[in-house]
Amino acid sequence: MHWIKCLLTAFICFTVIVQVHSSGSFELRLKYFSNDHGRDNEGRCCSGESDGATGKCLGSCKTRFRVCLKHYQATIDTTSQCTYGDVITPILGENSVNLTDAQRFQNKGFTNPIQFPFSFSWPGTFSLIVEAWHDTNNSGNARTNKLLIQRLLVQQVLEVSSEWKTNKSESQYTSLEYDFRVTCDLNYYGSGCAKFCRPRDDSFGHSTCSETGEIICLTGWQGDYCHIPKCAKGCEHGHCDKPNQCVCQLGWKGALCNECVLEPNCIHGTCNKPWTCICNEGWGGLYCNQDLNYCTNHRPCKNGGTCFNTGEGLYTCKCAPGYSGDDCENEIYSCDADVNPCQNGGTCIDEPHTKTGYKCHCANGWSGKMCEEKVLTCSDKPCHQGICRNVRPGLGSKGQGYQCECPIGYSGPNCDLQLDNCSPNPCINGGSCQPSGKCICPAGFSGTRCETNIDDCLGHQCENGGTCIDMVNQYRCQCVPGFHGTHCSSKVDLCLIRPCANGGTCLNLNNDYQCTCRAGFTGKDCSVDIDECSSGPCHNGGTCMNRVNSFECVCANGFRGKQCDEESYDSVTFDAHQYGATTQARADGLTNAQVVLIAVFSVAMPLVAVIAACVVFCMKRKRKRAQEKDDAEARKQNEQNAVATMHHNGSGVGVALASASLGGKTGSNSGLTFDGGNPNIIKNTWDKSVNNICASAAAAAAAAAAADECLMYGGYVASVADNNNANSDFCVAPLQRAKSQKQLNTDPTLMHRGSPAGSSAKGASGGGPGAAEGKRISVLGEGSYCSQRWPSLAAAGVAGACSSQLMAAASVAGSGAGTAQQQRSVVCGTPHM
């Protein structure tokens, strides 16, 4: 049996392996191809000829298709191998082709849809190339000397399904409609067509297949391959070759093979397993053929005789009175001396005229037809519960010599039967039955059987029209509406449930209540809001908003007032905005105070933000201006220090440097460009004009006349001759205190007043020792210094000379030539010869 199963399994596996050769196919169904202009993918005419005037192609295309199916590619390579296959069709038409008529193209060897069978598990993705070519010589190669009309590239995820997926591709000149799908071959199932299942009903299996390819056994078959039949239900010791069959194993029998076969020759026995013999009661022996209880099995004694087993299948019978024989089969009809029918010393008397032919006179204490019954007397105490009385035999109960008087609850000849006076129970309504049959009634009932319900309403009166209802050992008052309590003495207060809504006041009435409503509400329970808008109080197109005990009018543009009966003097825009916001807020259920608060905040918050922005802007601007002012003052202070340095040096070189720095606007815009080796000069990179050193008092008047021609703020540079005079009005303009945080040039050597020795030409050119002997002037000196020292210059209001004249003055001073008048002329720009 085992080798048959192995052979069956091997055959099935071999069949499955051999038949897995193709699992499904990809199908492409071409439907419509349109190329109305007869052009290729580059816009050229397929025929190569066109109308010169209209540009219309004169000829038509001869269209064939090439289809290539391959594995999924993120970027489709049109030149690589078609891994799933490719198909080249014959010429199917000209410019436009209707491919839905499959019968039309069968003669050309073209089958639509185009199928690409595969013998692997479908991966779920694909790449498809569909090309339309123009063929001029109807060759088999679609790409040789042909023109490409259209190329379609498709890459998609596609599941196995019998439904077609419709697509359409359009280009500048062409369009193509097509369908595609993937289906499994017959007997292949699953998402990849990889599960094989073939229906069969033969010796190798009996099954069908589900939609997913699972094996489903036919009725009556089971097993992995549905090759095992299901035997009849209850078949215990059997097998089957067909469904619902039960072929018994050796030693079993019956429809369900549940009966064992007895040992051969077993007569009076059973079995619980094959080939056994279990003897029935009264039988023994190897085959259960020996009778061990003849009396029980055969009952040989008749006429009431008693049988006794004597062993080995033998027995004896004890006959009842009046009978005789081995089996007590003979009835006695006379007083035979050998067989006396009367027992217990009874005397037999022949009476031929009777049926039995004799009669027995029993001895004292016995009775019965054959004197077989003992006569009892009171001495035997036969009465169990009663009183015993001796009587003559035959007069008592059943011929006995006594008679019993039974007490209540007992009966029977011997008072041994207890009477059940409570069965069935005579007491009703829950009464308790006593052994004597008397009923003890529960409270509320009376009578022999507790059948009477005591009227508990007697002596109890219900008030206010209530009705008394009698109950078991109690009563209940059914009150009329409006009253309650045990005797209906209390009035129902319907106001306890607070039926009045919206603050209404409740007044209790008889079985009713009355609500006194607040202003603005009405109804039985004050739940109805009175619509104050029902009368149309709003005029001039105003919208009425119902309120509690009031109304509110949302006025149209141009009107105001409680009822919109006044013309509005506010702007239309403001009214519309205000009332629109108010309407929306009130529609949202806000109170007037909330609406006002929201309106104030909606206006105030943007205003506060604008004010804060303005304050920040002004503070920044103020800081910027203060910074610029401090920077300007610092620059001015540094420039004055620079001029003072030139005066201190007293040389033509220093003046020339000052002229170059102060008058160099035609050069670079770098401002002051003193020698970087001079530590006493701070360079000015802003190229601003500075206040120069004052000239002599005599030059002040001439400077005032030439002030208009100066480009700077008007000032003079002293000549070398003036420098030689110790009492000259020449001085350095006083320096002002700088308010700027920037560092100033406070070198103490800058502000020494020139002495006669230090102001000589030698000192100017060589820087003699007199330069260090003059009085030191503090950088932070008083502002009145120059005005006290040179009152004439202060009166003229001259601060300095322009940079261009300063250069000329420096030249004259450096050479030592020219008079003071010439020097002044050069400085102020007035030519004097």
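Backbone N, Cα and C define each Cβ position, glycine as well.
For 291-329, the entry in Swiss-Prot reads domain 'EGF-like 3'. Per DSSP, the secondary structure of the domain 'EGF-like 3' (291-329) breaks down as 5 helix, 14 strand, 20 coil.
Per DSSP, the secondary structure of the domain 'EGF-like 4' (331-372) breaks down as 0 helix, 11 strand, 31 coil. The feature domain 'EGF-like 4' is assigned by Swiss-Prot to 331-372, with sequence analysis given as support.
The feature domain 'EGF-like 5' is assigned by Swiss-Prot to 374-416, with sequence analysis given as support. Long-range neighbours of the domain 'EGF-like 5' (374-416) within the same chain, counting only residues 6 or more positions beyond its ends whose Cβ lies under 8 Å from a Cβ of the stretch, are 344, 362, 364-368, 435-436.
In Swiss-Prot, a published natural variant is listed as Lys398 to Arg, annotated In strain: sonoma_017.
If you draw a 10 Å sphere around the CB of Ala443 (variant position), it holds 11 other CB atoms from the protein chains shown. Looking at Swiss-Prot, you'll find the natural variant Ala443 to Thr noted as follows: In strain: sonoma_009, sonoma_051, sonoma_053 and sonoma_054.
Around Gln461 (variant position), the same-chain residues at least 6 positions away in sequence with a Cβ under 8 Å from its Cβ are Cys468, His487. In this structure, Gln461 (variant position) belongs to neither helix nor strand by DSSP; it is coil. Gln461 to Lys appears in Swiss-Prot as a known natural variant, with the remark: In strain: sonoma_010, sonoma_013, sonoma_019 and sonoma_117.
Annotation source Swiss-Prot lists domain 'EGF-like 9' at 529-565, citing sequence analysis.
One entry in Swiss-Prot concerns the natural variant Gly652 to Ala. Its note says: In strain: NapaValley5, NapaValley12, sonoma_015, sonoma_016, sonoma_023, sonoma_032, sonoma_034, sonoma_038, sonoma_040, sonoma_045, sonoma_048, sonoma_050, sonoma_061, sonoma_073, sonoma_081, sonoma_085, sonoma_094, sonoma_097 and sonoma_119.
Looking at Swiss-Prot, the entry for natural variant Leu662 to Met says: In strain: sonoma_008, sonoma_015, sonoma_016, sonoma_032, sonoma_034, sonoma_038, sonoma_040, sonoma_045, sonoma_048, sonoma_050, sonoma_061, sonoma_073, sonoma_081, sonoma_085, sonoma_094 and sonoma_097.
The note that Swiss-Prot attaches to the natural variant Ala761 to Thr is: In strain: sonoma_006, sonoma_022 and sonoma_040.
Quoting Swiss-Prot on the natural variant Ser787 to Gly: In strain: nps_6, nps_18, nps_34, sonoma_048 and sonoma_050.
Across the domain 'EGF-like 4' (331-372), the model assigns an average pLDDT of 78.
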